[in-house]
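Written out below as structure tokens is the structure these notes cover.
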Amino acid sequence: MEMQDLTSPHSRLSGSSESPSGPKLDSSHINSTSMTPNGTEVKTEPMSSSEIASTAADGSLDSFSGSALGSSSFSPRPAHPFSPPQIYPSKSYPHILPTPSSQTMAAYGQTQFTTGMQQATAYATYPQPGQPYGISSYGALWAGIKTESGLSQSQSPGQTGFLSYGTSFGTPQPGQAPYSYQMQGSSFTTSSGLYSGNNSLTNSSGFNSSQQDYPSYPGFGQGQYAQYYNSSPYPAHYMTSSNTSPTTPSTNATYQLQEPPSGVTSQAVTDPTAEYSTIHSPSTPIKETDSERLRRGSDGKSRGRGRRNNNPSPPPDSDLERVFIWDLDETIIVFHSLLTGSYANRYGRDPPTSVSLGLRMEEMIFNLADTHLFFNDLEECDQVHIDDVSSDDNGQDLSTYNFGTDGFPAAATSANLCLATGVRGGVDWMRKLAFRYRRVKEIYNTYKNNVGGLLGPAKREAWLQLRAEIEALTDSWLTLALKALSLIHSRTNCVNILVTTTQLIPALAKVLLYGLGIVFPIENIYSATKIGKESCFERIIQRFGRKVVYVVIGDGVEEEQGAKKHAMPFWRVSSHSDLMALHHALELEYL
């Protein structure tokens, strides 16, 4: 096969095919005695004549992919009459041993090397700063190298600028493998060249800090993270004691896992392909589950939390993004329009039935407020928020406290009525007022998911029957609202806030009887009876800050004007379709 190519007519070519140095050029055109078939100076280990013969006999070596060395390597010189494509039109023979090229090639006014073999950094390494596991950047430059015969192709010392290993390797060694991917504990390496022998995954040693293309990664050994991270840029299990070559298989252990520091819960990955250990750090408070919140709240006393916060706010590291401010009547529940019959007239229902259901629910609301929530004592001392008077609470145990004999009702019904702010004066009286609001808070948190247990068996059945009749009359209005409320409540970065014109105690009774306690913690309920909704919005902004997005959902003019003043988006609810559209927008995460 070689003889067929070498005997093709070339008027300026002389020499035999058995010449180790390849075909010789006519001396009338060039003084050089020989040149390599591919026109390059490649220094390799000398081979014996028997190896040359066996290599030449291998038919699979007749082709060498042109993509092996990139698009610009071994490009023909357009002005040179002895370019390799004219000598060998279709094939090149890298297995034929070259001889040192003549130094008189410079007489033709061209450099001795082609563009791909220049010492310039035309093919510099491509740094990839986004690679976290130390994959060498020069690996991508060798991705296109491919041979069909498994022939090893070593790199010449004169080719350091082409596909170089970067600044860490000053002089590439002959016979060194072109690349080695270090990928989580295993390296796809070759023994002496590209795809020579059996290609397999070998456990080669990782690069140390002096062999990396990236000389320094930021270390996390300072400050409060010292217990989680090593002080050195590379963890100990990434480093080896010996300064080995990137492709030299290591006989000693490569994976040296360090012991985690005391007090840090860590779990090492048992997969042999993993070189790092996963440290399970505690989650942030905003991401904790409901069970974790309950467990954290149960041991609150043991952590010495004595002072009460009148206006609770989210923790500093909270990632709260959106606050949904809801109106209650005619937005979440249908109550006032039942009493007036306007809902029945609008939707074609029976007005007397509607009014009857409204009156029954109103009676149940005030009965619950008077019996269990001290509404008779607190009606004239209404508060905007449940914690507004908590600063007057001395933390006394109320398990054996008798609210009926402490003298508070007599003082409340005296001529000196409560002021507009709900504060009358007197340390003793204010403490008793704070006791009642604290007891209301305890009852709400205890029975918000079990209102039937608070009502008793007889009233529980009447309450469930009334709820079912109202839902049937209102075409499941409350169910549609609860779907949107529950979706918001399930998000860790969103919160539901209730602002109602009803007094605080009756509003709490409404929330409990309509089954809304699960989506409205008592700290998120505000009464706008005394100060108006716009002032409530200002308190909410002061509580959560101005970095979050506020969305107001209601049906009235007052909440719409308050939202407009504070540049808050307003979602009007006037029908079932508005609630369904709201839930759809929440599902698509538009809100």
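Glycine too: its Cβ is placed from the backbone N, Cα and C atoms.
For all the noted positions, this structure keeps the original residue and models no substitution.
The annotation active site, nucleophile is assigned in Swiss-Prot to ASP327 on the grounds of similarity to another entry. What Swiss-Prot records for ASP329 is active site, proton donor, and it gives similarity to another entry as the kind of evidence. Summarising the annotation, Swiss-Prot assigns Mg(2+) binding site to ASP327, ASP329, ASP555. Among the mutagenesis results in Swiss-Prot, LYS43 to Arg has the note: Markedly reduced sumoylation; when associated with R-459. The residue drawn here is the original one. In Swiss-Prot, a mutagenesis experiment is listed as LYS459 to Arg, annotated with the note Markedly reduced sumoylation; when associated with R-43.
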DSSP three-state assignment for the residue listed as 'active site, proton donor': strand
Rounded Cα separation (Å) that holds between ASP329 (active site, proton donor) and ASP555 (Mg(2+) binding site): 9
In three-state DSSP terms, the structure that ASP555 (Mg(2+) binding site) belongs to: coil
Distance, ASP327 (active site, nucleophile) to LYS459 (mutagenesis position) (CA atoms, angstrom): 28
Other same-chain residues whose Cβ falls within 8 Å of the Cβ centroid of ASP327, ASP329, ASP555, the recorded Mg(2+) site, in sequence order: LEU328, GLU330, THR331, ILE332, THR500, GLY554, GLY556, GLU559, VAL573
The residue listed as 'active site, proton donor', number of other Cβ atoms within 10 Å: 18
Least buried by Cβ count (within 10 Å) of the recorded positions ASP327, ASP555: ASP555
Cβ packing number for LYS459 (mutagenesis position), 10 Å threshold: 16
Rounded Cα separation (Å) that holds between ASP555 (Mg(2+) binding site) and ASP327 (active site, nucleophile): 7
